[in-house]
Amino acid sequence: MSCPPTPNPPFRPPSHTRVLRTPPLPPWVCLNSKSLSTGVGGQKNQLREASMENGERKKLSSTLSDGDHKEENKLKQGIPQDLSSSPKLDRYKIARQLTEKAIKERKIFSIYGHYPVIRATLRRKGWVEKKFNFFPKALQNLGSEDKSAETKENQEIALERFDDIHDVMSRLVKNEIPYLLWTIKRDVVDYHSLTCDQMLNHYGKTASFTTKIGLCLNMRSLPWYVQANPNTFFPRCYGLCTESEKQEFLDDFRRTVAASILKWVVLHQNYCSKVKGKSKKEEAKNSDPSPKKDPENPDLKLPSLSGQVVDTACKVCQAYLGQLEHEDIDVSEASTEALSEEEWNDLTQQYYLLVHGNASITDSKSYFAQCQALLSKISSVNPQTEIDGIRNIWIIKPAAKSRGRDIVCMDRVENILSLVAADSQTTKDNKWVVQKYIETPMLIYDTKFDIRQWFLVTDWNPLTIWFYKESYLRFSTQRFSLDKLDSAIHLCNNSIQRRLKNDKERSPLLPCHNMWTSTRFQEYLQKRGRGGTWGSIIYPSMKRAVTNAMRVAQDHVEARKNSFELYGADFILGRDFKPWLIEINSSPTMHPSTPVTAQLCAQVQEDTIKVVVDRKLDRNCDIGNFELLWRQPAVELPPFNGSDLCVEGISVKKAKKQMPPIASVGLSESLLDAPPKVRSARALMETVIRPPRTTVRQDWKREEAKVLSTTWSMPVMDAEVRGRAKPIYAFEVNDYQHVDNKSHKSGYTRVQSSKVPGVTLTSAQHPALFAQTMKPTQMTSSPPPTASGNHRDSSPFCPIVFEELWLHPNSQRRPSSCILQSRAQGWIRGIP
């Protein structure tokens, strides 16, 4: 909307009046660049009237200093060069032009979360932000770090300049559809309502590899998808909320106990051979067979274990080796000599004394060769033998939490099972997972570290993975030691370490912010003669681990075209520089907490935009430090056409069951022995004949109902007698048979006795029911028994034949009482 030139002359304040800098113009005010004039003292002042969209008018003035280029540079941010080079610009006119161009090119984006780098990168590329209407419900599910970042983001938005050109452009696109959504969680948006043109930085159903329990279960299925062994790059893991998983973990713990005893013997002898001639604890165990004394308490004798412990451990390891080499396939379970529960408990307790109680094994030197040979065979078939160590430490993690929350390390099986049992009654299944702790990690200056490696998935069919060339290391604040199982020593998560102070005994060569870039790490390896290790072992192994994890999870993810997601994988290096995959994180933190993350996190976000946005228009564009890791051939899905589906053949006709003739039901004798007392003949009929209440209801809108023909012997009384008398009647039931359907008649229900043609029972209550003329049936009526009361002895006692029953098509009411249900899909209804 254009505004006419202001007729008022430029305002010049008196010399003694200080020029005030008034607030900038709101976005709905139109400016006229012709009204700018040069004021006193080299300052530009203006006073104009501008029409607003709602009809209001305001008088605003703005003053710009000739030497103040900060505001001008801020204005030019995100503006093409051809527009920003002009000295006389209407910022709101530029905002409208840029907005119209962005709408035409579908460059509208929305951000939920603290992602200033993504916002600035998209703005430089001509994208316009539509302010995201976030949901408080989604904010409740965020962690404390996410909430603080979101609060900071909201404060930054609130403190923005009101006349910021990007804020103006955001108001202009408030009714437009964003074509790029960048959120901290997928549930923030309605995932299934997105159009195919909208990009989202998340996929659905990624819990199969972004949660600890999902990755644990998926890695077991890896051999079905890839010719690879998950035990070569993923430490074995178990869920602790199912009995089968608990038993598998218990068996693994016990096997590790046996292998640790053998390792103790080998390590003890190797250590003794290096310290010959020195008075050491391990040397004295073999030189002096007598029980050793504690150096801190000489009067306390340390326990000494017999060689039977080593024999039992060798027996267990030999059986385990046979399982790994598949020698137990043709052997029955009854023939195997497994340890009893009591023997397992005894072996475990002796192991605790050996490792934690500083006990020794008598004559352990004689078992050295046997233990070394057996361990060598196990190592050749079990790639995790080296990382197991001798302490048998396991790390217990919540199944679906992140940032190191509630993670503990334990080395006693009873403590692990007790932790799960105490929490199993109030939690869902698979809340806890237990994973073998890497007891022999690579250390830098006696300090443990892990590696955060990014990778990007842009499609699941075909699976397309981009691997980032840069990564960073996270150090612990404490020196590494297995004597203490504190999280500060064994967990390198920045969310945990940032709350702790660096240990004074830690090497001063480590950075105070506890992070290195991968480039700095390569320099460290180069100085120690291991410069080629990164390119030959570490980097390729991390690539293979990520590729295998994504290929096995491909069938579980809810794939969506035009979506992408950036993940963060955590690795720990062993002593042999082999990386071990620990977990994969969705929505990895991009908070610039250290100088390292401030550099790399901003860099990886900018490069992500290059891959997912720029590469759509130019396949040869710059993609930063990303490299294509894996792209499989696309799997063509067969088209679905329901019209081609048909079934040919002849249907099987179900044979009709023939109704056998039913003989006379002898109810007369039983009724005569104990005749019921009823008020009327109708009540008598309903009491004796009607089916149970659970009978399936018949569809009363059918055009006709097939019924049975039967004969009932009953007295016919006058109306005055039926209302008040309480006689006892005999009721005779005779043979009945199927009758063919007759022609349809309309009228009232009419039932007439063949022997008493003058007596007619008419139901005016149900006019839709009617019957044909009854056929007489030859039979002998049973006389009623003598009874006291007002019963008339002269009452006629004659049979009434119910021949056929018809149902009117327009009938909306059903008869009152059901007398008999036939097997020929028909009903006989009583007379009310």
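Glycine residues also receive a Cβ, built from the backbone N, Cα and C atoms like all the rest.
Just so it is clear, the model here is predicted, and its values are computed rather than measured.
Swiss-Prot gives this note for the published mutagenesis Lys93 to Glu: Decreased monoglycylation activity; when associated with E-96.
For Arg96 (mutagenesis position), other Cβ atoms within 10 Å of its Cβ number 17. Record note (Swiss-Prot) on the mutagenesis of Arg96 to Glu: Decreased monoglycylation activity; when associated with E-93.
Here the residue is the original one, but Swiss-Prot notes a mutagenesis experiment at this spot, Lys104 to Glu: Decreased monoglycylation activity; when associated with E-106. Neighbour density for Lys104 (mutagenesis position): within 10 A of its CB lie 8 other CB atoms from the protein chains shown.
Swiss-Prot lists Arg106 to Glu among its mutagenesis entries, and the accompanying note reads: Decreased monoglycylation activity; when associated with E-104. For Arg106 (mutagenesis position), the same-chain residues that are 6 or more apart in sequence and have a Cβ closer than 8 Å to its Cβ are Tyr179, Asp197.
For the published mutagenesis Lys185 to Glu, Swiss-Prot gives the following note: Decreased monoglycylation activity.
His192 (mutagenesis position) counts 8 other C-beta atoms within 10 Å of its own C-beta, drawing on all protein chains shown. In the three-state DSSP assignment, the secondary structure recorded for His192 (mutagenesis position) is helix. Quoted from Swiss-Prot, the note on mutagenesis experiment His192 to Glu is: Decreased monoglycylation activity.
Under the heading of mutagenesis, Swiss-Prot lists Lys205 to Glu and annotates it as follows: Decreased monoglycylation activity. All protein chains shown were included, and the count of other CB atoms within 10 Å of the CB of Lys205 (mutagenesis position) stands at 13.
Among the features that Swiss-Prot reports, domain 'TTL' is placed at 271-624.
Annotation of the mutagenesis experiment Asp328 to Asn in Swiss-Prot: Decreased monoglycylation activity; when associated with N-330.
Quoted from Swiss-Prot, the note on mutagenesis experiment Asp330 to Asn is: Decreased monoglycylation activity; when associated with N-328.
The ATP binding site annotation in Swiss-Prot covers Lys397, Arg403, Gly404, Gln435, Lys436, Tyr437, Ile438, Lys448, Phe449, Asp450, Cys492, Asn493, Glu583. A coil conformation is recorded for Ile438 (ATP binding site) in the three-state DSSP classification, outside any helix or strand. A sphere of 10 angstroms centred on the C-beta of Ile438 (ATP binding site) encloses 24 other C-beta atoms.
The 10 Å shell around the Cβ of Ser495 (L-glutamate binding site) contains 17 further Cβ atoms across the protein chains shown. Under the heading L-glutamate binding site, Swiss-Prot lists Ser495, citing similarity to another entry as support.
Within the same chain, residues at least six positions away from Asp570 (Mg(2+) 1 binding site) with a Cβ under 8 Å of its Cβ are Asp450, Ile451, Arg452, Gln453, Leu581, Ile582, Glu583, Ile584, Asn585. The annotation Mg(2+) 1 binding site is assigned in Swiss-Prot to Asp570, Glu583 on the grounds of similarity to another entry.
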Please work out which residue of Lys185, Lys397 has the most C-beta neighbours within 10 angstroms of its C-beta, and give that one of the recorded positions. Lys397
Which of Lys93, Lys436, the listed recorded positions, has fewest other Cβ atoms within 10 Å: Lys93
Based on DSSP, name the secondary structure state of Arg106 (mutagenesis position): helix, strand or coil. coil
Distance between Phe449 (ATP binding site) and His192 (mutagenesis position) at the Cα atoms, whole Å? 40
Which of these recorded positions is closest to Lys185 (mutagenesis position) if you go by CA atoms: Lys93, His192, Lys397, Lys436, Ser495? His192
Sequence gap of 6 or more, C-beta under 8 Å: which same-chain residues meet both conditions with respect to Cys492 (ATP binding site)? Lys448, Phe449, Asp450, Arg474, Phe475, Ser476
Here the binding-site residues are Phe449, Glu583; which one has the lowest number of other Cβ atoms no more than 10 Å from its Cβ? Glu583
